[in-house]
Amino acid sequence: MSYRVKRMLMLLVTGLFLSLSTFAASASAQTGGSFYEPFNNYNTGLWQKADGYSNGNMFNCTWRANNVSMTSLGEMRLSLTSPSYNKFDCGENRSVQTYGYGLYEVNMKPAKNVGIVSSFFTYTGPTDGTPWDEIDIEFLGKDTTKVQFNYYTNGVGNHEKIVNLGFDAANSYHTYAFDWQPNSIKWYVDGQLKHTATTQIPQTPGKIMMNLWNGAGVDEWLGSYNGVTPLSRSLHWVRYTKR
């Protein structure tokens, strides 16, 4: 091989490496960095409220911006209300940016009532032009002495793990967390490891989301919602540590 050919190959390889490095850096820059957010006020640079639509299927309510509010106690409150007979409005808050591997923590109290769910999770999906990847911390209002962990990778779930807490989560604030890494997800309650997953781990960065909603057609999972309103769940702070 001549010197000129070798030189051209070296330049091509170097150019490809630089292009890939630039792409990787760009992809990394598109995800959010570490933050700690106490809910003393609503930070529109970090969060956005779902408003005016329903997820349909098992979600038996319409997301309303008014159902995401801040209290004088330094809390974010997500509410489930009824504007008219058998119609329900619910609350969902989500991050503006997407976030990747790292430690996700929330200090919160779920709502307590049969047929409802209080969630903290990461999500991305087809409407974002990505696979459906999701990592969940969920409280089923029918029994808030337990927490459910779950995750989806390219739409494949069925990884549910229900953990007995030893206390009623609806009565006081506790910290729930998951540490998402390329080869594992570890879930924590008040700093204590409760569950680890190591297979089919999600790879796609997603938005940080939190919501309160009532279900329909999933009575075996949630119990039959009895129409009680208003209901609310509270969040004191959220923290993300990129790593």
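Quick reminder: no glycine exception, Cβ is built from N, Cα and C everywhere.
No noted substitution is present; original residues retained.
Spatially close to Glu134 (mutagenesis position) yet at least six residues away along the chain are Phe121, Thr122, Tyr123, Thr124, Gly125, Asn150, Tyr151, Tyr152, Gly157, Pro202, Gly206, judged by Cβ distances under 8 angstroms. Sequence annotations record features per position, and here Swiss-Prot assigns active site, nucleophile to Glu134.
As annotated by Swiss-Prot, active site, proton donor applies to Glu138. Long-range C-beta contacts of Glu138 (mutagenesis position), restricted to its own chain and to partners at least six residues apart, with a cutoff below 8 Å, comprise Val117, Ser118, Ser119, Phe120, Phe121, Val147, Gln148, Phe149, Asn150.
According to Swiss-Prot, the domain 'GH16' annotation covers 29-243, on the basis of sequence analysis.
Under a cutoff of 8 A between CB atoms, and with a sequence separation of 6+ in the same chain, the neighbours of Glu105 (mutagenesis position) are Thr175, Tyr176, Ala177, Val238, Arg239, Tyr240, Thr241. Under the three-state DSSP scheme, Glu105 (mutagenesis position) falls in the strand class. Listed in Swiss-Prot is the mutagenesis experiment Glu105 to Gln, annotated as follows: 50% of wild-type activity.
In Swiss-Prot, the entry for mutagenesis Glu134 to Gln states: 0.2% of wild-type activity. The structure shown retains the original residue. Under the three-state DSSP scheme, Glu134 (mutagenesis position) falls in the strand class.
What Swiss-Prot notes for the published mutagenesis of Glu138 to Gln is this: Complete loss of activity.
Listed in Swiss-Prot is the mutagenesis experiment Asp143 to Asn, annotated as follows: 65% of wild-type activity. Other Cβ atoms within 10 Å of the Cβ of Asp143 (mutagenesis position), summed over all protein chains shown, number 18.
For the mutagenesis experiment Glu160 to Gln, the note given by Swiss-Prot reads: 15% of wild-type activity. The Cβ of Glu160 (mutagenesis position) lies under 8 Å from the Cβ of Gln148, Phe149, Asn150, each of these being in the same chain and 6 or more residues away along the sequence.
In the structure as shown, the Cβ atom of Asp168 (mutagenesis position) sits within 10 Å of 14 other Cβ atoms. In the three-state DSSP scheme, Asp168 (mutagenesis position) falls into the coil class. Record note (Swiss-Prot), mutagenesis Asp168 to Asn: 60% of wild-type activity. The unchanged residue is displayed.
Annotation of the published mutagenesis Asp190 to Asn in Swiss-Prot: 70% of wild-type activity; the original residue is retained in the structure shown. Taking Cβ-Cβ distances under 8 Å and a sequence separation of 6 or more, the neighbours of Asp190 (mutagenesis position) in its chain are His174, Thr175.
The DSSP secondary structure for Glu160 (mutagenesis position) is coil.
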